[in-house]
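Asker: Have a look at this one before I ask anything.
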Amino acid sequence: MNRDHFYTLNIAEIAERIGNDDCAYQVLMAFINENGEAQMLNKTAVAEMIQLSKPTVFATVNSFYCAGYIDETRVGRSKIYTLSDLGVEIVECFKQKAMEMRNL
């Protein structure tokens, strides 16, 4: 098995696990705007968008940051988050799965 194939399988598995957790899925997808593009948000904005408790959203954002699914940028004393390249690949897996489901 070549390295790219192994990497693709791991991304698909990660996407499936996130997709099975409603909170994790909502937090990750909050970073995608209505045009399907990645957007920058702070943790409070994510919590308000998806209407989940701040502690839950903050913990999920922190875990995604530690896992490398989102990137953090300091703006003054605040931190802004956006999808990393890995996070974008996971979202692409969600989109691909949705298209497959529509074609069934």
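Residue positions begin at 1 at the first shown residue.
Just so you know, glycine gets a Cβ as well, placed from its N, Cα and C.
According to Swiss-Prot, the record shows the following:
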{"type": "MUTAGEN", "residues": "LYS43 to Ala", "note": "No DNA binding"}
{"type": "MUTAGEN", "residues": "SER63 to Arg", "note": "No longer dimerizes, decreased DNA-binding"}
{"type": "MUTAGEN", "residues": "ALA67 to Trp", "note": "Dimerizes, decreased DNA binding"}
{"type": "MUTAGEN", "residues": "ALA67 to Arg", "note": "No longer dimerizes, decreased DNA binding"}
{"type": "MUTAGEN", "residues": "ARG77 to Ala", "note": "No DNA binding"}
{"type": "MUTAGEN", "residues": "LYS79 to Ala", "note": "Decreased DNA binding"}
Asker: Report the nearest neighbour of SER63 (mutagenesis position) in space among the mutagenesis positions LYS43, ARG77, LYS79, comparing Cα positions.
Answerer: LYS43
Asker: In the structure shown, which of the mutagenesis positions LYS43, ARG77 has the fewest other Cβ atoms within 10 Å?
Answerer: ARG77
Asker: About how far apart, in whole Å, are the alpha carbons (Cα) of ARG77 (mutagenesis position) and LYS43 (mutagenesis position)?
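Answerer: Cα to Cα, ARG77 (mutagenesis position) and LYS43 (mutagenesis position) are separated by 13 Å.
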Asker: Give the helix, strand or coil assignment DSSP yields for LYS43 (mutagenesis position).
Answerer: helix
Asker: Give me the CA-CA distance between LYS43 (mutagenesis position) and LYS79 (mutagenesis position), in Å, as a whole number.
Answerer: 8
Asker: Provide the three-state secondary structure of ALA67 (mutagenesis position) computed with DSSP.
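Answerer: SS state of ALA67 (mutagenesis position) = helix.
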Asker: Would you count the other CB atoms within 10 A of the CB of SER63 (mutagenesis position), including those on all shown protein chains?
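Answerer: Summing over all protein chains shown, SER63 (mutagenesis position) has 13 other Cβ atoms within 10 Å.
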Asker: Measuring Cα to Cα, how far is LYS79 (mutagenesis position) from ALA67 (mutagenesis position) in Å?
Answerer: 17
Asker: 10 Å Cβ neighbour count around LYS79 (mutagenesis position)?
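Answerer: There are 13 of them.
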